Structure formats: structure tokens, C-alpha cells
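Some notes on the structure that comes next.
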Amino acid sequence: MLKSSWRKTALMAAAAVPLLLASGSLWASADAIQQKLADLEKRSGGRLGVALINTADDSQTLYRGDERFAMCSTGKVMAAAAVLKQSESNPEVVNKRLEIKKSDLVVWSPITEKHLQSGMTLAELSAAALQYSDNTAMNKMISYLGGPEKVTAFAQSIGDVTFRLDRTEPALNSAIPGDKRDTTTPLAMAESLRKLTLGNALGEQQRAQLVTWLKGNTTGGQSIRAGLPASWAVGDKTGAGDYGTTNDIAVIWPENHAPLVLVTYFTQPQQDAKSRKEVLAAAAKIVTEGL
């Protein structure tokens, strides 16, 4: 009887070893990711913020996830989503045509500058803002919605009390260290992007439209997308500003895996520092390796 009991205990202990090893491996992996991100940040000479949400199990990988960063053009997603939200009760909203005057044009307006005679619909402006990062398109959306505070109010309506839009383009890209205007945190943005593209913050049709716009982005090839396997589907929105601020937020559909939501924000000490898209690509590779 004693021998049988000892054998049972030994078998149970042996069975537990792989679980303990697996658990230790998971923790080691998480620690390794943090160290790799810290090393990347140190090599890059700036401040890096990362938030990854794995929707397969709701796990999160965060690096400075609760620190504020200037959003720059990644905030255009929230403005476009606010327009889409209005179209749930009034489908014709997206077809509303807005006049575009020469005096409306600001720096980097590759699409709107071609429509001074015809104007553009809110749907066209949303696409221009998201897929080409057209700044005048963003300003026209903000104006239609009633000002930056209305975009912030929409963010709050979906549970995001961190996001704040205070100015229009291009002033919102000043990215002054310590300035809370036009900022959010990587985690807050990741949670909002998940709600907007994978959750129920928008109606089914509006959500599908937002995803389509993001997948058609033309500005993200060297950022998050560059750090992922080419076979993975990605919808993203980039951003850039002073102090070498370089941003990208993305929804990712890996092969044979639940979607991922990834936010990468990077900023530097010098006001005239150059954009560093390769840092975002490297961060994306670090946090998605092994999936």
C-alpha cells in the first residue's frame, strides 16, 4: 500500500514538472521581451511606448503602456470613427459633400488639394485622412464634428477617458515633451482600436468600413508592417511629428491566429530629430515573435 501511494505521488509530481517548466518559460519569455524592448529603446536614443493585445486570450504586452505620448496622425482614426458613428442613425452623413477652399489647405494635403473645385464627401475625407494621412481632410472632419473637443467626447463615449484631442492639424503634431495636449497612452489607444475594429463600438457596417480604410493605408509599409510576416493582413494608421515622433497603430490578422492589436509610439529628445520608422518595425517583430 505504501509503495502504491509513493508511486502515485511520484507520478503526480512528474506530471507537474512540464507545467512548471512551461510556466517558467512563459515568464522568461515575457521578461525577455521587456529586455529586448528596453535595449531597442536605449539603442534608438528616444522613448518607446508599446501595447499589444492578443485577442486569443486577452493577454497584453506593455512597455511604457500607461505613459502619455503625442498621438499625431494616429488620432485620425478616432475622428473617422466619430463620423462613422453618426452614420449609424443617418446613413447619408458619409455622403455629405464639404467645400474645400484654398485657404483650408495645410501642409501635407495630397488628396484634398486636388479637390478645390469639387469638394469631398465625408467618406472621401475619411479615406484621405486614414489612407494618405491628409491633414486638411482631418481638419475638415474635425470642423464638421464641432471641434477637437467633440472627437475627445466620442472617445469618452466608447470608454476612453485617456484620449484627448486639443488642436487641429498641423499644430497637434508639436509633440512637446511633457505637453499633455493631443496625447494618449499606448494601452488606451490599443483598447479603443480594438473596440472600434473588432468590438461593438461601431455598427457592423461602420466597423467593416473602418477596417477597409485601415487595410488600404499607403503610409505604413516601413513601420509595423515591416516587422511582420508578409502573409499577415494588417490595417494601420501612422503618425509623425516634431521631436522625431514616429507612431503607428495597427490591427493584425496573423495566419491561423486570433487578431492582434498593436500600438507603437516613439519620440526623441531633439525637436528636429528625424522619423525612425525602423524602430516601430523592430518593436513589432519583438512582440510578435513566437506567435
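Glycine is treated like the rest: Cβ placed from N, Cα and C.
What Swiss-Prot lists as active site, acyl-ester intermediate is Ser73, and the listing cites sequence analysis. Around the Cβ of Ser73 (active site, acyl-ester intermediate), the number of neighbouring Cβ atoms within 10 Å comes to 26.
Sequence-distant contacts (6 or more apart, same chain, Cβ under 8 Å) of Lys237 (substrate binding site) comprise Ser73, Thr74, Lys76, Val77, Leu130, Ser133, Leu214, Asn217, Gly220, Asp248, Ile249, Ala250. In this structure, Lys237 (substrate binding site) is part of a beta strand by DSSP. Annotated substrate binding site per Swiss-Prot: Lys237, Thr238, Gly239, in sequence order, evidence recorded as similarity to another entry.
Leu262 to Pro appears in Swiss-Prot as a known natural variant, with the remark: In strain: KH66. Leu262 (variant position) carries a strand DSSP state (E or B). Sequence-distant contacts of Leu262 (variant position), defined by Cβ-Cβ distance under 8 angstroms and a gap of at least six in the same chain, are Val50, Ala51, Leu52, Ile53, Ala190, Ile224, Ile249, Ala250, Ile252, Ala284, Val287, Thr288.
Annotation for Glu278 (variant position): spatial neighbours Gln222, Ala226, criterion Cβ-Cβ under 8 Å with sequence separation of six or more. According to Swiss-Prot, the naturally occurring change Glu278 to Lys is described as follows: In strain: KH66.
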- Extra residues within 8 Å (Cβ to Cβ centroid of Lys237, Thr238, Gly239), substrate: Cys72, Ser73, Thr74, Lys76, Ser133, Asn217, Thr219, Gly220, Ser223, Asp236, Ala240, Asn247, Asp248, Ile249
